[in-house]
Amino acid sequence: MNPLFGPNLFLLQQEQQGLAGPLGDSLGGDHFAGGGDLPPAPLSPAGPAAYSPPGPGPAPPAAMALRNDLGSNINVLKTLNLRFRCFLAKVHELERRNRLLEKQLQQALEEGKQGRRGLGRRDQAVQTGFVSPIRPLGLQLGARPAAVCSPSARVLGSPARSPAGPLAPSAASLSSSSTSTSTTYSSSARFMPGTIWSFSHARRLGPGLEPTLVQGPGLSWVHPDGVGVQIDTITPEIRALYNVLAKVKRERDEYKRRWEEEYTVRIQLQDRVNELQEEAQEADACQEELALKVEQLKAELVVFKGLMSNNLSELDTKIQEKAMKVDMDICRRIDITAKLCDVAQQRNCEDMIQMFQVPSMGGRKRERKAAVEEDTSLSESEGPRQPDGDEEESTALSINEEMQRMLNQLREYDFEDDCDSLTWEETEETLLLWEDFSGYAMAAAEAQGEQEDSLEKVIKDTESLFKTREKEYQETIDQIELELATAKNDMNRHLHEYMEMCSMKRGLDVQMETCRRLITQSGDRKSPAFTAVPLSDPPPPPSEAEDSDRDVSSDSSMR
């Protein structure tokens, strides 16, 4: 049952069922619809019924107002419909009684004219509610189907519903005739059972009198041509009311759906507005924090600029000095390498001269020995010749002394800490072994003394020795160049490390200065009452301490 309209429609059906009973009893005791057997139902009050909105909880005010409005309109329509139905029922009953009286009057007049010549008549029932032709009144009931005769037999067999009194013989004859002919004829499609029957029966008013045709109770009235017409104006009205109710219900559901959608959207918008307000508050707090951070960064930037103004100039000066020292070291080492090459070439030339002069010097020595053995007096005369050999030995000694001086100069040269890879080390590969020249010269002299004719072999050996020495010198030069390149890379790396350390030191200085200022500010804020206390000697300014730290770091890097 519909929770909204169910109770009202149920009352409406009760009103429709119970309307015929009280009205028929008040007007003459007859009933509609062929005299039904249902008991009369009490009429519902004509005022508006109590309206209870569906749903477990209280409805919103808009929906409650809409439902109350619709309920009041429905109750007004029900009241009007009930009054109109009562009026129509009274009109139909009066028309029926008027026609019944006219029929009785007409039958009485015909009875006076015909006298006793009239034929015997039987009860006749007519079904209404369709437009198909009706069988004539003269047709015997025995020729009718059983389906058509049975409803009228039931109606005629109820003596309480007949205003003319009991008719037991005619009812018995009708039932016997209908049962005897029910097997002969089948029900016709045109005579379908209806809801309302109007019947007329012939009764005898007294012994020996003509039978009188009397119209029974019912809602139908018969045209002069014998066609029954049903007057039903209530059902279309009820259908129209149902249509109106359905339309109102659809509109109510549509309004309810729209209201629920709007209510949901409003709730969502309220939630969204609350979220946006919270986000706006959080954004304001973040903005304030960022503003404080910006102020702090500005203060730190001012401090950093003040510290960097002096540090940059000092750092640039130190970098320039370092670059100049590196260039000077590279130039000095190139000059030393060139001098070493010149000395080695000069020594090679001296060795070649000694090699070719050794045989003559050996012959002179033998002659000198023979002369000394022969006469000791000749040794004094040989004395002035010794300076020639002494001059040669003095040249060799001078070359050796120059080489030794160059090596000592290399050892005594003060290299930087980051250029240790370029320091000269006298190893087996780098040390110039000048004894090889003299040993080779002595071996060549002995070989020449033994084989004086093999001069060509000596020349070849000398050339091979030159090639070997040249190769060794070239390898030494390549090694020195490699060490120079390595030293340059090391110097660049150390320079970058030094710059990174300087940047780290600057950052630490900035942080220390910031912390010092914050501590000073916090101390000033916390103890404003102790400003009058006499202070001790002021500490040295931070710039001097920082300068001393920078000098120490620069000295360590230079070392």
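Count begins at 1; order follows the chain as displayed.
A Cβ is built for glycine as well, from the same backbone N, Cα and C atoms used for every other residue.
At each noted site, the model still has the original residue.
Feature annotations, courtesy of Swiss-Prot:
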type: DOMAIN; residues: 73-526; note: domain 'IF rod'
type: MUTAGEN; residues: Ala65 to Pro or Val; note: Does not affect the interaction with LMNA
type: MUTAGEN; residues: Arg85 to His; note: Decreased interaction with LMNA
type: MUTAGEN; residues: Ala89 to Thr or Val; note: Does not affect the interaction with LMNA
type: MUTAGEN; residues: Ala487 to Arg; note: Loss of interaction with XRCC4; when associated with R-480
type: MUTAGEN; residues: Asp509 to Ala; note: Loss of interaction with XRCC4; when associated with A-490 and A-516
type: MUTAGEN; residues: Met512 to Arg; note: Loss of interaction with XRCC4
type: MUTAGEN; residues: Cys515 to Arg; note: Loss of interaction with XRCC4, loss of localization at the sites of DNA damages and loss of ability to immobilize broken ends
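When other Cβ atoms within 10 Å of the Cβ of Arg85 (mutagenesis position) are tallied across all protein chains shown, the result is 18. Within 10 Å of the C-beta of Ala89 (mutagenesis position) we count 19 further C-beta atoms, all protein chains included. Here the domain 'IF rod' (73-526) has a mean pLDDT of 70 out of 100. Rounded to a whole number, the C-alpha distance linking Ala65 (mutagenesis position) with Arg85 (mutagenesis position) is 30 angstrom.
Checked against Ala89 (mutagenesis position), the mutagenesis positions Ala487, Asp509, Met512, Cys515 differ in C-alpha distance, with Cys515 being the nearest. Separating the Cα atoms of Arg85 (mutagenesis position) and Asp509 (mutagenesis position) is a whole-number distance of 108 Å. The mutagenesis positions Ala65, Ala487, Met512, Cys515 differ in how many other CB atoms lie within 10 Å of their CB, and the one with the most is Ala487. Within 10 Å of the Cβ of Asp509 (mutagenesis position) there are 19 other Cβ atoms, across all protein chains.
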